[in-house]
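A.B. asks: Take this structure first; my questions come after.
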Amino acid sequence: MDGNDINIQKNEFSRDQSALLMMDQHSDHKNHESAIGEPGMSYTASQPALSSTEHQTPLVSEASVAAPQNHLNGNSHESVSEMDRNSVDFAIESVLMKARAYNKMGAPKDPRRKQHNPKSEPKIEPHVTDSSDNQAAMSNKMEAEAPKMESNQNYVSNGSEPPFRFVSISNFDEMKTKKKEVQEELKLEVDSDSEEDDVPEQKTPKESDRCGGCGKFTHEDDLIALEEEKKKEKEKPLMSKKKSHHHKKNDFQWIGCDSCQTWYHFLCSGLEQFEYYLYEKFFCPKCVPHTGHSIRYKVVAPHRYRWYSPNEKHLGIEVGSKTWIEDFITRENTVPSPTDDEVCIVEDGYEFRREFEKLGGADNWGKVFMVKDMDGLNMTMPKPGFDLEDVVKIMGSDYEVDTIDVYNQSTYSMKLDTFRKLFRDTKNRPLLYNFLSLEFSDNNEMKEIAKPPRFVQEISMVNRLWPDVSGAEYIKLLQREEYLPEDQRPKVEQFCLAGMAGSYTDFHVDFGGSSVYYHILKGEKIFYIAAPTEQNFAAYQAHETSPDTTTWFGDIANGAVKRVVIKEGQTLLIPAGWIHAVLTPVDSLVFGGNFLHLGNLEMQMRVYHLENAIRKEIRSEEKFYFPNFELLHWMYMRNVLLEKITEANQEGSDMREQEKNIWTASQIMKAEMERWMDRELRLGPEKNAILPTDDKNKIMISVRKQIEIQTKIQNAKNKPMGLKQKRKSRESAERDDEDYCPSSSTAYKKKYTKKAKKDNDDAPKVKKAKKEEVPEEKVPVPEAAGPSEVTAPLTIKIGMGPTEDQKGVVQIFNNQCTSSGRKVKLNQNVADYCGSHLEARVEEIPEKATKSFRELDNELERCEAVHSGEKIKKVKEPKPPKQPKEKKEKPPPKKKEMSSRDRLMKKLKM
């Protein structure tokens, strides 16, 4: 075995770790065959060569060994060139040399260390026993070797270099603490389930090597270029419901041609992302003509995600692997069918609308619907004959889409045309692929071919904030300056999905608790669904955060999972929160989408909390979330809900009576936004936040104010009738009560009132509005023939027409509307005054207008302010501008006619 093939590059320890491991070396530094480790723990210094079916391990060049040696002032105890490179001594000596370099000069500036990826290196497996005997033995050993440690200082005084050096630690307790910390780090590394286990292990070229494709970047420059690229571009969320890897990191890793030994970046090698880990032997495009295509790994563990690893042959069967899917297909029909309370099956869209409204509509949507015929849904779908080739033609053959490697249960990027070729090759399918996230709303042709149902467009929160640019709603938003940039729109309502027969997508909840419409254009799908109960959510969270990949969620859900089969031409409508997995029994092409709406707002927030809890526990930043979820709710509150509440407050109306769903959603959203605001004030704004904190604070101030006003209106309606109205009828009650005796205070008030009236006889009298009096006509009753009897007179009420004043009031209030077009809510006094005439809404125009329109508007604003409790703003009416007076031109002075006398006088003067 060549020395460059020794797997030592990946076993780099930190400064403290290296020194602590060397403390347990044998005291005789000439004997390099002593073991590395401590009592109760054993380490493997060098790994055996990998099998041909495993990934190629990173190589270490002579330059990497010599780099730290150049920093040493003295000669090393034993030269590396004199050692046998095939022995374990070479690995030990390399670690010792690096430790000497760390202790003497600090960390060497080796560019290769910058690209070191600890997740991709083989784990060091410590075998630790927690017995107190081992701890005591370790302590005794360190105390016994203390003189030997001090003796190493003689090398420095003599000018020679010891074979290894030690970290300066003040006492043995600190040393034991340090060693325990290293031990815990190693434990953590073994127990952690890395997301990048299936990423190909990085090969390391020499410093002089350059990429055979681009020829621009050395190994050090790759990461610099990658970091600059990250700063320029914001990382977009991967459109996948499954976890995914850091593909961009892999793009700049190396792969070497096994024929010409030329190094390439993965990005420049001609491979697509889904191929990065597939090949045992890679041949570059230049060598393919005479070597043939690259050779794939053999399948040695089909029951595992890492099916190419012989080390996993004896491990358990993972859910979603080839073996598991083949076995699951044979027994999946034993999953029970749903009840009528869980799934409602209807014939067409018309029946769906009837059942949907009967159950409460979107505000009370909690049941799954399966519609056999799309007729009546007002949904646009491609015509018969449309297939995957048409999708590739419209979107472009080089269009990249995130594709799930089914047997690996991971997401990679793949070109559409590549997927089409694999999809059509039904005989040769060593691996299965399906894509769930081809979002096509940016493609003008594709978005017209497939559109969601009409009711989805009507209730969608996204569609309300970002309407179609060709519609009237878009123009209204522009006029009101409420239009939001298109690049902030969550594009999740129009998806194309395609999957190979046998594909399986594991259990998940659609991002953000969004609801789903799902139409099978070709093929068939089988859904396994579980209702959104707290018990199922708890089981799902435990399942997602568990490192165990061998347990199917349906086995731990206690019979909650039900089976629903959807055939070609049928549509499935799933409300928020339903947990589901999907099996594709035949090749399928599907159109669907996700949407948020106010009716499921509470469940959507519950799922959002569940997602955050799972992400926090597994520390995964790659799970797919609803794009701009919080921004969407901030904008919806500002542009929609706040307007509705303000309008109701101005009218003095109770939202519980007319718009109960708006009021309920506003309260839920306000409580959630308070939490978001509190988090932002404590932890600071999130990275790349679109809406500034100040703007959010302004929205919250307005929301609190308007909700407080609406609450006062509702509380006022809940109170019993006030005392003022009862006091009005007190005098009549007193008159009716014969035994009533007024108190002295009451008598004094009456006396004082009469006296005041007499004193103010000279004051101008104001006529009071008389109540409508109905004349009573007495009808005589004929006397009976018998003895006379006293009978009460019979009264008949005759209805009179409205007076002129009543007609005027009716006309005014019939014509008054708010800005939204609603009828103005009438004052009770006005209703009492007009009586039944106002209810009849007599459409008569008064002969003479009592007030101008400006006065009526002012009166209406005053009434609304009184009902809402706001202060009345007195606004002076602007005086009409004075028109400049026209200047009259003076006529030219008339010449005075001279008489004969005047002429004579003139001559005499001369």
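Every residue, even glycine, has its Cβ placed from backbone N, Cα and C.
Note that the coordinates shown come from a computational prediction; the quantities given were computed from them, not determined experimentally.
What Swiss-Prot records for this protein is below:
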type	residues	note
MUTAGEN	Asp209 to Ala	Abolishes binding to H3K4me3
MUTAGEN	Trp254 to Ala	Abolishes binding to H3K4me3
MUTAGEN	Asp402 to Ala	Impairs histone methyltransferase activity
MUTAGEN	Thr411 to Ala	Impairs histone methyltransferase activity
MUTAGEN	Ser437 to Ala	Abolishes histone methyltransferase activity
DOMAIN	441-612	domain 'JmjC'
MUTAGEN	Phe495 to Ala	Strongly impairs histone methyltransferase activity
BINDING	Thr505, Asp506, Phe507, His508, Val509, Asp510, Tyr518, Lys525, His580	substrate binding site
MUTAGEN	His508 to Ala	Fails to increase longevity
BINDING	His508, Asp510, His580	Fe cation binding site
MUTAGEN	Asp510 to Ala	Strongly impairs histone methyltransferase activity
MUTAGEN	Tyr518 to Ala	Strongly impairs histone methyltransferase activity
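Neighbours and distances for these, please.
C.D. replies: Taking all protein chains in view, 16 other C-beta atoms sit within 10 angstroms of the C-beta of Asp209 (mutagenesis position).
When other Cβ atoms within 10 Å of the Cβ of Trp254 (mutagenesis position) are tallied across all protein chains shown, the result is 21.
All protein chains included, Asp402 (mutagenesis position) registers 20 other Cβ atoms within 10 Å of its own Cβ.
Under the DSSP three-state reduction, Thr411 (mutagenesis position) is assigned to strand.
Secondary structure from DSSP puts Ser437 (mutagenesis position) in a beta strand.
Taken residue by residue with DSSP, Phe495 (mutagenesis position) is part of a strand. Residue environment of Phe495 (mutagenesis position) contains 23 other Cβ atoms, counted within 10 Å of its Cβ in all protein chains.
Taking the Cβ of Phe507 (substrate binding site) as centre and 10 Å as the limit, one finds 20 other Cβ atoms among all the protein chains shown.
Every protein chain considered, the tally of other Cβ atoms within 10 Å of the Cβ of His508 (mutagenesis position) stands at 17.
DSSP gives His508 (mutagenesis position) a strand state.
All chains included, 21 other C-beta atoms sit within 10 angstroms of the C-beta of Tyr518 (mutagenesis position).
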A.B. asks: Out of Thr505, Phe507, Val509, which of these binding-site residues is nearest Asp209 (mutagenesis position) by C-alpha distance?
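C.D. replies: Going through Thr505, Phe507, Val509 one by one, the Cα closest to that of Asp209 (mutagenesis position) is Thr505.
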A.B. asks: Can you tell me which of the recorded positions Thr411, Phe495, Thr505, His508 is spatially closest to Tyr518 (mutagenesis position)? Compare CA atoms only.
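C.D. replies: Comparing Cα positions, the closest of these recorded positions turns out to be Phe495.
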A.B. asks: Please report the number of other Cβ atoms within 10 Å of the Cβ of His580 (substrate binding site).
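C.D. replies: Step by step: centre on the Cβ of His580 (substrate binding site), count other Cβ atoms within 10 Å, giving 21.
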A.B. asks: Would you mind pulling the longest C-alpha to C-alpha span across Thr505, Asp506, Phe507, His508, Val509, Asp510, Tyr518, Lys525, His580, which the record has binding substrate, in angstrom?
C.D. replies: 17
A.B. asks: Of the mutagenesis positions Asp402, Phe495, His508, which one has its Cα closest to the Cα of His580 (substrate binding site)?
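C.D. replies: For His580 (substrate binding site), the closest Cα among Asp402, Phe495, His508 is found at His508.
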A.B. asks: Please identify which of Thr411, Thr505 has the densest Cβ environment, defined as other Cβ atoms within 10 Å, among these recorded positions.
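C.D. replies: Ranked by Cβ atoms within 10 Å, first place goes to Thr411.
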A.B. asks: To the nearest whole angstrom, state the Cα distance for the pair Trp254 (mutagenesis position) and Asp510 (mutagenesis position).
C.D. replies: 36
A.B. asks: Using a 10 Å radius around each Cβ and counting other Cβ atoms from all shown chains, which of the recorded positions Ser437, Val509, Asp510 yields the largest count?
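C.D. replies: Output for this query is Val509.
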A.B. asks: Which one is it: of the recorded positions Ser437, Thr505, Phe507, Val509, Asp510, whose Cα lies the shortest distance from the Cα of Phe495 (mutagenesis position)?
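C.D. replies: Given the candidates Ser437, Thr505, Phe507, Val509, Asp510, the nearest one is Ser437.
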